[in-house]
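The next block holds one structure in the form of structure tokens; read it before the comments.
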Amino acid sequence: MPQPIFDRILPAFLYERIATVLLAQASRRGATVLTREEVIASTDAPFLIVVAESFALLLQAEPVPQMSTYRVAILTNPRAIARFLRKIRSQVPVNRRPLIRAVLQQLSPLNAKEQMLPADLAIALMAVLGEETTAQCQSCQPLVTAALNERQAQERLLHQVTTQIRQSLELPELLKIAVDRIREFLDVDRLLVGQFAQTEGELRGQITYESCRNSEIPSVLGIWDDCWQWSGLPSSSYQRLSQGEAIVVSDIQQFYGAVPCLQSFAAHWQIKSWLIVPIIVQDRLWGVLIAHQCDRPRQWQPQEVEFLTHLSQHLSIAIYQAQLYSELQQQKATLEQRVNERTQALREALSAMEAAHRIKNDFLATMSHELRTPLTCVIGVSATLLRWPLGPLTAKQREYLEIIHESGTHLLELINSILDLSEAELGRSQLHRSAFSIRQLCADCLEVVKPQAHRHQVNLRHQLMIPPTRDRFWGDYRRIQQILINLLSNAIKFTPAMGEVILRAWWKEDELIFQVQDTGIGIPAHLQSLLFQKFQQLDSSFGRAYTGAGLGLALTKQWVDLHHGWIDVDSTEGKGSTFTVGLPAISDPLPDPPKPKLDVPPLATTEVLVEPEGRIVLVSEDEATSTLICSILTTAGYQVIWLVDGEVERLLALTPIAVLLAEPFSYGDVQELVDQLRQRCTPEQLKIFILGSKGNYQGVDRYIPLPIHPESFLQQVTMGLTSLATSAQ
């Protein structure tokens, strides 16, 4: 309930002076005025109501017994003023009640909150209230002081309750403490909190909190009484409470003499007098605050009623806050449950998706392995037939064999890309780091793409800004080589005839930078975000003009990420593109390896450099690869013996001119095998080739990468045996 903006005990003449000031102000503003005399209300407490367009004011005066003073209060809350008018309406003659209705109608448009008084009116009131009055009423000073002390005590208790409301949202604890403190302050025998509940259209209530003076006072906690709805409250009383009015009964036996049921109830629970104030939460009667006097009838003082009313208002705030907190906690629990359910559903969906993804990748990997073996044989046999020494091929035969060879090679490259991508996505890709020459790496990559550049009539250049002292890099040679080959191949593919592709390399502090720049068709800005996604071609028109499965750049990105590097693209449509790769340098844990000559002639060369003669021993456990190698070397005129283990004595007993050791090396320690062979044979007597990734094996003459490309493989073997043939001469 709104509190007065002014509440003091004043001499009667000062009240009259305040009323005179208000009447003058109302007359000047054309405001409506209603006084006790106009409605002839049967009350000895004078009042004055002023209602203007922008504010309303109620001046109340309650006589102080045995003193010529009033307790003067000023309220500016329209709702409180309307409640006051409805309260006195029953005491006003019927012919005067239209005056009250008229004032109530004028109050309706005003806001329910306190209105700001006009400045001149506030100044006039302050001038009156500021005058010295104590000299004219010295006899009432002790009573005034006592009243002020009581008021201060009430305000302290209100402050304590308000503080507790702010500090705690636990309603049971708050109400339990509040009823104890209020009972002690009012000095009553029993203080109760009752709560209403609407069930199946019937109003029911129950005492939920209680504080008794001592154990002799019987407890009414949880009591329900059918007499007069609840605890002696008839429907009219319930309506009064709902409107915010208090029920004040000094002597129950006398007041409810005509209600035996209620008299019996009061006698049973030793109730002589009660004071009931409503607890209204959000304009709904939530419950009541009840004070019982059990030893005697009690004349309840206006300040006691007012104090209990103020406390009920603070409790209303606490109850509303607790309800909001409870609803919030319930909503929080509901949301948490929904989040947990949604999270679990997402986990299950993610798990199912990951399982499907793994199955797909496993299937791709399995099928790629199964397809790669026969394709390797097809490529090898077609390459062997192209060099068939027993008779010349017709033009048509050669054309068909070249189609078979090129188509098989293209399909094998696609399958290898799918296999590499599947392994990368499954997290199975591992780097096989070794030390290598950056310049030699670039030379090897340019040599691989040189035939493609020649076919497309594209000028292929390089700019290597690598000082000799920093020509060494520690990384996966095959992966980095494939990164550069993919970028160079794409650049050549999308560069028109007479265009240019440049490979650059330089150090930027501790980062090795590779850059491939072309003068090709460029990439539209809105499509550049798709570059590194698998199975992506930038436009359907590109797919018709340029072949490819859209895996090269996706694999490139995976391999760059494996090296903890980065890749960037800068492209302008119609002018060309620049791809830049940065690879961080890491420490080389191994000593410098020997530097064999790695220059490789163009792959288009098919000329045999020496006359094939002598025996070559192949050590391999892979039947398909071994069959292909034997076919290639036998067709070229070599005698080939295939072993599945690397027993040294058996190898040397065959007196080979070269030993090919193929990955995987499950047949023993390769370095130990090479050392034993080198102890018995010099490089001029025996060549040792590793078929697989480049490593740091001491005593090895040449590394030939897998899978086998027949033309390149034969060139590598022939070149490796050149020095042997020269020394034999």
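Quick reminder: no glycine exception, Cβ is built from N, Cα and C everywhere.
Features reported for this protein in Swiss-Prot:
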- 366-587: domain 'Histidine kinase' (DOMAIN)
- Thr627 to Arg: Loss of KaiB binding (MUTAGEN)
- Cys630 to Arg: Loss of KaiB binding (MUTAGEN)
- Arg650 to Asp: Loss of KaiB binding (MUTAGEN)
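Distribution of Swiss-Prot features across the structure.
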{"residue": "Thr627", "record": "mutagenesis position", "Cβ contacts under 8 Å, 6 or more apart": "Cys377"}
{"residue": "Cys630", "record": "mutagenesis position", "Cβ contacts under 8 Å, 6 or more apart": "Leu618, Val640, Trp642"}
{"residue": "Arg650", "record": "mutagenesis position", "Cβ contacts under 8 Å, 6 or more apart": "Leu643"}
Simplified to three states, DSSP reports Arg650 (mutagenesis position) as helix
